[in-house]
Amino acid sequence: MEPGRGGVETVGKFEFSRKDLIGHGAFAVVFKGRHREKHDLEVAVKCINKKNLAKSQTLLGKEIKILKELKHENIVALYDFQEMANSVYLVMEYCNGGDLADYLHTMRTLSEDTVRLFLQQIAGAMRLLHSKGIIHRDLKPQNILLSNPGGRRANPSNIRVKIADFGFARYLQSNMMAATLCGSPMYMAPEVIMSQHYDGKADLWSIGTIVYQCLTGKAPFQASSPQDLRLFYEKNKTLVPAIPRETSAPLRQLLLALLQRNHKDRMDFDEFFHHPFLDASTPIKKSPPVPVPSYPSSGSGSSSSSSSASHLASPPSLGEMPQLQKTLTSPADAAGFLQGSRDSGGSSKDSCDTDDFVMVPAQFPGDLVAEAASAKPPPDSLLCSGSSLVASAGLESHGRTPSPSPTCSSSPSPSGRPGPFSSNRYGASVPIPVPTQVHNYQRIEQNLQSPTQQQTARSSAIRRSGSTTPLGFGRASPSPPSHTDGAMLARKLSLGGGRPYTPSPQVGTIPERPSWSRVPSPQGADVRVGRSPRPGSSVPEHSPRTTGLGCRLHSAPNLSDFHVVRPKLPKPPTDPLGATFSPPQTSAPQPCPGLQSCRPLRGSPKLPDFLQRSPLPPILGSPTKAGPSFDFPKTPSSQNLLTLLARQGVVMTPPRNRTLPDLSEASPFHGQQLGSGLRPAEDTRGPFGRSFSTSRITDLLLKAAFGTQASDSGSTDSLQEKPMEIAPSAGFGGTLHPGARGGGASSPAPVVFTVGSPPSGATPPQSTRTRMFSVGSSSSLGSTGSSSARHLVPGACGEAPELSAPGHCCSLADPLAANLEGAVTFEAPDLPEETLMEQEHTETLHSLRFTLAFAQQVLEIAALKGSASEAAGGPEYQLQESVVADQISQLSREWGFAEQLVLYLKVAELLSSGLQTAIDQIRAGKLCLSSTVKQVVRRLNELYKASVVSCQGLSLRLQRFFLDKQRLLDGIHGVTAERLILSHAVQMVQSAALDEMFQHREGCVPRYHKALLLLEGLQHTLTDQADIENIAKCKLCIERRLSALLSGVYA
């Protein structure tokens, strides 16, 4: 390898920069490079440190030569190999789709046809390896890479699967190999984990576990540690994986044959290569694969299964909507579109286009529109089988009420299209608006008479963005459409998507008409929910899931997904269409009261635009004429909050797209405190009350989103028409975000996401115990969130944000860069390795950490003693001491060194004991070599070495002192480390109490904590029971004082 210019390094005919880091593991680092002449040829350069390799370098070279000869489309190609003094460089094929582990993390599960596509390619690579006698022995999703020739949004059928990282594990040192096993024990065969003799069938077991995870989302046999998994395999002679019932027979038989504990009973390679499931002509259960999700750094994709909750995806943005719209000219065309979607499975279109839609099963009736018009639910609900057809089949004629006996004479035509509606039987009556909505009703009438709205018929087939899109069917209204509103009917048949009119996924908060059948909830609230059956599963006639139009949710979660079912709100006659959604059944969260199922918040991808609960949905891209009754300025950083407010019954209409600096022009508060903030729901008489489960959003969240914005200057409504006042609360300090104070181009106001649940009961509106994640530019107050520690600034008023400790970053994309539909990504923090470790490992690590903290405090005391000794050696001090008759005081410098030596000896003893404990626990297998353990042990070792060096230096410095001053040795025996530590702790408590008495409380709490830590350490080292009891009493007093002090600060 030769260093190039600008930090570019060369490996043979290839070059790379260490800035382009792709990934790293326990033994190697991978960089992205390219060919020096053919720049379009991208490669991956893996750098392996020779310290991680065993002595058999010649065998590694032979193995690499063999791998260079393996030319297969499903094996990562090895282009070049260079061995340097300290490292080995492997130049391999670059795969732009990431690995299968990331793919499954995004999609959770794959359909059987996608599993077969991937498995056929894996089998092709294994056929070549098996013919050459090569055993992989480490097959796992992380070692299966994906390549997308067609780009990031390639169809799953176009994804190329490639096996990587085989043959190298055998040359790793034994202890390093043990660390690797901690990462992937679930995919290793039982004979490998139990250290028995194994052959090539071990790879077949790994393939079985990978297929099982692709199908169900988890490994077939799991344990908290490799030791537990080994014990599980040793105790259970027969293993039977839990295969879902709806799995096809060929795939079930394949899994059972691959996942045999005894390798003799396991199928061989010939049976595997010729298995019926791998045969493309074998009829299996079809499920359309979901398009490939967009990764930040790769373009791999997946397919979604109908058996589990899919990963969160984003709805289409406003920029994508014009490409997704389909124009309908009549109700018959609208119904025909539904029929066409159902029958389009046999079309000869491109696979990318057909796979973007889900084919409605043939058993669904074709006269959906006719039955919807008669105010009856369809006999069989449109349940999407795991993918995302979006059809809003609800019909409603705004401003018209049905006659006492509404009937609709329509019969489906032979082509499946319904006949025309006899809408002349229905009498039309003009609804009387409430007094506060007179102006809005006049605007509504103007919109109804607008020629552009009467002549424009819209319908859009929603394409899935990422993996899926929020799906739902609008429910039918008892009001049939009039014969003059054919265009409006086509609009109401629009298959809703990312427009403001499309409802977002939420269960149990939509008021219902009396004509709809309902599912009783445990609390008595009426909830219409349903779950999509697997393809081929039958739905009984009496099943509750057939009573509502349902679908699987693949969209981003709203902040109110965990709301308790609220009482039904009275709906005016002009209320827009509602929609019911069927959330996926997940096993992780406990069901909320009143909900059939609820989904945990998994971050926040792009949220759909907020609901516009005006009587008419606006035309996409046209200005809105209807005036809002509650006029909230729409900022890019508050889209998700507007969704929540609209869902809770607040009528909102965006006047126009405005940014925060525009709003600041109409804001009379330029950093001043304003009135009472948000009024309670009972004062406003509006449906803005908090439900019992709104722990994900507090009143502080609403203040942060809307508090810094005054009423929109472009609105013609007066303040008297707005019964709700949005202003920053005086209890929160009344201060604005720095970006909101300036009149220039500044960042939008921060949106505060509360993480975790508040205490039981109602959360105070002025609560400051929240964690702030700023949505917006980098100038937001708190853009870094910590998953472990939260620190509140003591003594600060409400304007001081909560400072999160350094940790994992919850990065939220800038909404300005993505317009109003910008992707809001939540990067979940990685779980610490100790999460799945055994209790003995956790307890030992806690003990090591405590030893390290205690030793550091003792070293601070030793440093203070050393500084006092240095000061005593100064000329001024010696001049003053020359007149003192006491000889011991003349030797104060040496005395300080003696105290320092005793403390360093104590530290060395503690650290030596901790290191020995770690070694014993590691040898016993109770302490795993995780990165945290390595870091703590490394720090313990460093401090131990430093303490030993300090002891040696001090002993040399005091050697003459001990020889000349023999009489002082008797006094030195009375100096013990425990006595010095106790004395220092008492002094710290006394000084803190003295400062507290004089109202200097800034540094009291840290000193109390340090003293408490020192006393805790003494309690572990002392042997005299009386001393231990005295220390316990001192600790109790300090803890009481700390409790009183903290309650006074945070009150």
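Cβ atoms here come from the backbone N, Cα and C positions, even for glycine.
Nothing has been swapped: the model has the original residues at all the noted spots.
Swiss-Prot lists Asp138 with the feature active site, proton acceptor. The ATP binding site annotation in Swiss-Prot covers Ile22, Gly23, His24, Gly25, Ala26, Phe27, Ala28, Val29, Val30, Lys46. The domain 'Protein kinase' annotation in Swiss-Prot covers 16-278, and the record cites sequence analysis as its basis. Among the mutagenesis experiments that Swiss-Prot reports, Lys46 to Arg is described with the note: Loss of kinase activity and autophosphorylation. Listed in Swiss-Prot is the mutagenesis experiment Lys46 to Ile, annotated as follows: Abolished serine/threonine-protein kinase activity. Swiss-Prot gives this note for the published mutagenesis Lys162 to Arg: In K2R; abolished acetylation by KAT5/TIP60 and decreased kinase activity; when associated with R-606. Ser317 to Ala appears in Swiss-Prot as a published mutagenesis result, with the remark: Impairs phosphorylation by AMPK and ability to promote autophagy; when associated with A-777. Quoted from Swiss-Prot, the note attached to the mutagenesis of Ser494 to Ala states: Does not affect phosphorylation by AMPK in vitro. In Swiss-Prot, a mutagenesis experiment is listed as Ser555 to Ala, annotated with the note Does not affect phosphorylation by AMPK in vitro. In Swiss-Prot, a published mutagenesis experiment is listed as Thr574 to Ala, annotated Does not affect phosphorylation by AMPK in vitro. Under mutagenesis, Swiss-Prot gives Lys606 to Arg with this note: In K2R; abolished acetylation by KAT5/TIP60 and decreased kinase activity; when associated with R-162. Under mutagenesis, Swiss-Prot gives Ser757 to Ala or Asp with this note: Impairs interaction with AMPK and subsequent phosphorylation by AMPK. Among the sequence features in Swiss-Prot, the mutagenesis site Ser777 to Ala is noted as follows: Impairs phosphorylation by AMPK and ability to promote autophagy; when associated with A-317.
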**OP:** Taking the Cβ of Ala28 (ATP binding site) as the reference point, list residues of the same chain whose Cβ is under 8 angstroms away and which are at least six residues distant in sequence.
**Re:** Lys46, Cys47, Ile48, Asn49, Asn52
**OP:** Using a 10 Å cut-off, grab the number of neighbouring Cβ atoms around the Cβ of Lys162 (mutagenesis position), all chains included.
**Re:** 24
Subject >> Per-region confidence, the domain 'Protein kinase' (16-278) (mean pLDDT, whole number) >> reply: 85
Subject >> Spatial separation of Lys162 (mutagenesis position) from Ile22 (ATP binding site) - C-alpha basis, Å >> reply: 17
**OP:** Return the residue, from the listed recorded positions His24, Lys46, with the maximum count of other C-beta atoms within 10 angstroms of its C-beta.
**Re:** Lys46
Original post:
Just the number: how many Å between the Cα atoms of His24 (ATP binding site) and Lys162 (mutagenesis position)?
Top reply: 19
Original post:
Tell me, by DSSP, whether Ile22 (ATP binding site) is helix, strand or coil?
Top reply: strand
**OP:** Work out the three-state DSSP category of Lys46 (mutagenesis position).
**Re:** strand
